[in-house]
Structures are given as structure tokens and as C-alpha cells.
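Copied from Swiss-Prot, the annotated features are:
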- Lys48 to Arg: Reduced estrogen sulfotransferase activity (MUTAGEN)
- Lys48 to Met: Loss of estrogen sulfotransferase activity (MUTAGEN)
- 48-53, Arg130, Ser138, Tyr193, 227-232, 257-259: 3'-phosphoadenylyl sulfate binding site (BINDING)
- Lys106 to Ala: Strongly reduced estrogen sulfotransferase activity. Strongly reduced affinity for estradiol (MUTAGEN)
- Lys106, Thr107, His108: substrate binding site (BINDING)
- His108 to Lys, Leu, Ser or Arg: Loss of estrogen sulfotransferase activity (MUTAGEN)
- His108: active site, proton acceptor (ACT_SITE)
- Tyr240 to Phe: Slightly decreased estrogen sulfotransferase activity (MUTAGEN)
Amino acid sequence: METSMPEYYEVFGEFRGVLMDKRFTKYWEDVEMFLARPDDLVIATYPKSGTTWISEVVYMIYKEGDVEKCKEDAIFNRIPYLECRNEDLINGIKQLKEKESPRIVKTHLPPKLLPASFWEKNCKMIYLCRNAKDVAVSYYYFLLMITSYPNPKSFSEFVEKFMQGQVPYGSWYDHVKAWWEKSKNSRVLFMFYEDMKEDIRREVVKLIEFLERKPSAELVDRIIQHTSFQEMKNNPSTNYTMMPEEMMNQKVSPFMRKGIIGDWKNHFPEALRERFDEHYKQQMKDCTVKFRMEL
């Protein structure tokens, strides 16, 4: 594991207590000074928690169920990724500045790193979370296919880093707890991936109502149909196949991999699971938010 450390920390660095991609923090002033608009909607998640799924659901709500409008461009252009920056290749801030209102903003930032302007303008926010074990599995495969990131080595080694918060965007525990605290504000809707898998209709209606639209049976049906895992996996505008292969090698692992709950059982050996569970209990002992590891 030691041999991977220098390479790993050339790409990622501690930034205000959170491990971040150094390319993102290089121009941090642009993020910090970002000017929100009152009708901006923020979709926040810890990575690999269902970001693309909930983003497409929300976009469908905004477009009143018009599937063709949702297919006009890749989701990473329709809903820019706020802090994402790779010199001039990708610039989430620039994309957002050029967008007409109302904008939908994707971020993986914890609340303390989110531009203050979003709080000052009292923007609505949606936070989607997913159980830690499934996030760890999905994150591992994701890091394998991002060509500019160091190989995460074995799954067990990656889980050790995950538990210590030494993965991009830092500690899952801190991230979830901080957003849970923020959800005391009625402008922040806290949602669970597991709830969406259990009853997507109920959760879509919840989103429509939060966004102050009128839920019709027809609209809900269209959204459910268009945003099913299989539909999105086959849809070039959501499956990230429009992303160049030199950035994302989907031959290593597809961006849309399984989209299920409980896949962690296929990856965690017994001893690792026990260590993870003990660590999880310690980290989450003072937090009232409860997760389901299986349905």
C-alpha cells in the first residue's frame, strides 16, 4: 500500500479538512466567489450515491416530462458540476455562469465548502445519500475507470482509505452528518437512495412537491419510465459514454454498473465487514440519521 501513497497524494490533497482533487482546488477562488441566483437548485451528494439518477428525475420535472428535451445534451452539460475543473477542458463554474435561469447545480461538496452565496440566496437544495457500504463498492469501481486517478489497488485497501476519509471528498460520515444537520432547514430536502429504490413513485411525488410543481399521474409515470436504471444505462445522454475514453474508461467498469442495494455483500469479506461495522457504529453513534444496508 505504501508504494501507492506518493502517487495518490500527488493527485489528491487535504483542503480545509477534506481530501480533494488538486485540479479542483487550484482555482478555488472561482468556486468560493460563485454568485448563486435565488432560483438555483442545488443537488448535493457524496460521490456514488445516485447523483445522476436524481439529477435526471429533477431535470424531467423541470422539463415537464419532455423526454426529447432531456436527450438534447449530455447530463453533465445540462446540469453542470459546480467545482469540477480540469484547466480549460472542464470548468463547471464557467458552464453555470453561461446557463439561463433556472439553473440546476450538481455538487459533491460538504456544506462548509459550498459557496456562501447559495445559503445567502436561500436556494433550495436536495441531498441524496446512500448507505456507506454500497457507496464504498461503487466508489471503488468508479476510481478504477477514471484514467487520471491512481489505481485504488485492492478493495480492502480502498475500504481502509474510505473509513479514514482518505478518498476524494473526504469522510462519508462527516459529509452525511453535516448535510443531515442542514436539512433542519425546510429549503433542504434530505433523501435516501434506498427509499427511491423501494418506492420511486412516492419519492418522485415528494420531489415534485418540494419543487412546487403539480404532480400528475401522467408526469410521474413518464419520469419513472425514463429514469429506470436500464433506460438510463442505455441512454447516451445519461450513461457518460459522451465523456471521452481518455477521461473515463468504461471498458474497465461501466459508469452505470448495477444500481442495486446490498451489492456490498459480494465484496466485503467477513473480517472487513466486522471492522467496517464497528467503525461505522463509532462514527455514527451521535447521529440520528438511520440507513438501510439492504431492503
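All positions are counted from 1 along the displayed chain.
Cβ from N, Cα, C; glycine included.
Positions of the features from Swiss-Prot, shown on the structure.
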residue : record                                  : Cβ within 10 Å
Lys48   : mutagenesis position                    : 22
Thr51   : 3'-phosphoadenylyl sulfate binding site : 22
Lys106  : mutagenesis position                    : 24
Thr107  : substrate binding site                  : 23
His108  : mutagenesis position                    : 23
Arg130  : 3'-phosphoadenylyl sulfate binding site : 25
Thr227  : 3'-phosphoadenylyl sulfate binding site : 24
Gln230  : 3'-phosphoadenylyl sulfate binding site : 9
DSSP state at Thr51 (3'-phosphoadenylyl sulfate binding site), helix/strand/coil: helix
Residue among recorded positions Lys48, Lys106, Thr107, His108 with Cα closest to the Cα of Arg130 (3'-phosphoadenylyl sulfate binding site): Lys48
Coarse DSSP state, helix versus strand versus coil, of Thr107 (substrate binding site): strand
His108 (mutagenesis position) and Gln230 (3'-phosphoadenylyl sulfate binding site), Cα-Cα, nearest whole angstrom: 24
Nearest of the recorded positions (Lys106, Thr107, His108, Thr227) to Lys48 (mutagenesis position), judged by Cα-Cα distance: His108
Cα-to-Cα gap, His108 (mutagenesis position) vs Thr51 (3'-phosphoadenylyl sulfate binding site), nearest whole Å: 9
Other residues, Cβ within 8 Å of Lys106, Thr107, His108 Cβ centroid (substrate site): Val42, Ile43, Ala44, Thr45, Thr51, Tyr81, Leu82, Glu83, Cys84, Val105, Leu109
Whole-number Å value for how far Lys106 (mutagenesis position) lies from Thr227 (3'-phosphoadenylyl sulfate binding site) (Cα to Cα): 17
Thr51 (3'-phosphoadenylyl sulfate binding site) and Lys106 (mutagenesis position), Cα-Cα, nearest whole angstrom: 8
Cα separation, Thr107 (substrate binding site) to Thr51 (3'-phosphoadenylyl sulfate binding site) (Å, whole number): 9
Coarse DSSP state, helix versus strand versus coil, of Arg130 (3'-phosphoadenylyl sulfate binding site): coil
